[in-house]
Amino acid sequence: METSMPEYYEVFGEFRGVLMDKRFTKYWEDVEMFLARPDDLVIATYPKSGTTWISEVVYMIYKEGDVEKCKEDAIFNRIPYLECRNEDLINGIKQLKEKESPRIVKTHLPPKLLPASFWEKNCKMIYLCRNAKDVAVSYYYFLLMITSYPNPKSFSEFVEKFMQGQVPYGSWYDHVKAWWEKSKNSRVLFMFYEDMKEDIRREVVKLIEFLERKPSAELVDRIIQHTSFQEMKNNPSTNYTMMPEEMMNQKVSPFMRKGIIGDWKNHFPEALRERFDEHYKQQMKDCTVKFRMEL
């Protein structure tokens with residue numbers, strides 16, 4: 001594991017207590033000074049928690065169920081990724097500045113790193129979370145296919161880093177707890193991936209109502225149909241196949257991999273699971289938010 005450390009920390013660095021991609025923090029002033037608009041909607045998640053799924057659901061709500069409008073461009077252009085920056089290749093801030101209102105903003109930032117302007121303008125926010133074990137599995141495969149990131153080595157080694165918060169965007173525990181605290185504000189809707197898998201209709205209606213639209217049976221049906229895992233996996237505008245292969249090698253692992261709950265059982269050996277569970281209990285002992293590891 002030691003041999004991977006220098007390479008790993010050339011790409012990622014501690015930034016205000018959170019491990020971040022150094023390319024993102026290089027121009028941090030642009031993020032910090034970002035000017036929100038009152039009708040901006042923020043979709044926040046810890047990575048690999050269902051970001052693309054909930055983003056497409058929300059976009060469908062905004063477009064009143066018009067599937068063709070949702071297919072006009074890749075989701076990473078329709079809903080820019082706020083802090084994402086790779087010199088001039090990708091610039092989430094620039095994309096957002098050029099967008100007409102109302103904008104939908106994707107971020108993986110914890111609340112303390114989110115531009116203050118979003119709080120000052122009292123923007124609505126949606127936070128989607130997913131159980132830690134499934135996030136760890138999905139994150140591992142994701143890091144394998146991002147060509148500019150160091151190989152995460154074995155799954156067990158990656159889980160050790162995950163538990164210590166030494167993965168991009170830092171500690172899952174801190175991230176979830178901080179957003180849970182923020183959800184005391186009625187402008188922040190806290191949602192669970194597991195709830196969406198259990199009853200997507202109920203959760204879509206919840207989103208429509210939060211966004212102050214009128215839920216019709218027809219609209220809900222269209223959204224459910226268009227945003228099913230299989231539909232999105234086959235849809236070039238959501239499956240990230242429009243992303244160049246030199247950035248994302250989907251031959252290593254597809255961006256849309258399984259989209260299920262409980263896949264962690266296929267990856268965690270017994271001893272690792274026990275260590276993870278003990279660590280999880282310690283980290284989450286003072287937090288009232290409860291997760292389901294299986295349905």
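For all residues, glycine too, the Cβ spot is worked out from N, Cα and C.
In this structure the noted substitutions are not present, so the sites keep their original residues.
For the mutagenesis experiment Lys48 to Met, the note given by Swiss-Prot reads: Loss of estrogen sulfotransferase activity. Listed in sequence order, the residues of the same chain lying 6 or more apart from Lys48 (mutagenesis position) and placing their CB within less than 8 Å of its CB are Arg130, Val135, Ser138, Tyr139, Phe142.
According to Swiss-Prot, the mutagenesis experiment Lys48 to Arg carries this note: Reduced estrogen sulfotransferase activity. For the recorded site, Lys48 (mutagenesis position), the DSSP three-state label reads coil.
The feature 3'-phosphoadenylyl sulfate binding site is assigned by Swiss-Prot to 48-53, Arg130, Ser138, Tyr193, 227-232, 257-259, with experimental evidence given as support. The DSSP secondary structure for Arg130 (3'-phosphoadenylyl sulfate binding site) is coil.
One mutagenesis experiment named in Swiss-Prot is Lys106 to Arg or Ser, and its note says Strongly reduced estrogen sulfotransferase activity. Strongly reduced affinity for estradiol. The secondary structure of Lys106 (mutagenesis position), as reduced to three states from DSSP, is extended strand. With a 10 A radius on its CB, Lys106 (mutagenesis position) counts 24 other CB atoms from all the protein chains.
Lys106 to Ala appears in Swiss-Prot as a published mutagenesis result, with the remark: Strongly reduced estrogen sulfotransferase activity. Strongly reduced affinity for estradiol.
As annotated by Swiss-Prot, substrate binding site applies to Lys106, Thr107, His108.
Swiss-Prot documents His108 to Lys, Leu, Ser or Arg as a published mutagenesis change and attaches the note Loss of estrogen sulfotransferase activity. His108 (mutagenesis position) is surrounded by 23 other CB atoms, counting those within 10 A of its CB over all protein chains shown.
If you look up Swiss-Prot, you'll see His108 marked as active site, proton acceptor.
Here the residue is the original one, while Swiss-Prot reports the published mutagenesis Tyr240 to Phe with the comment Slightly decreased estrogen sulfotransferase activity.
Cα distances from Thr227 (3'-phosphoadenylyl sulfate binding site) to the recorded positions Lys106, Thr107, His108 are smallest for Lys106.
For the pair Lys106 (mutagenesis position) and Gln230 (3'-phosphoadenylyl sulfate binding site), the C-alpha distance works out to 22 angstrom. DSSP assigns Thr227 (3'-phosphoadenylyl sulfate binding site) to coil in the three-state reduction, placing it in neither a helix nor a strand. Looking at Thr51, Thr107, Thr227, Gln230, the binding-site residues in this record, the fewest other C-beta atoms within 10 angstroms of the C-beta turn up around Gln230.
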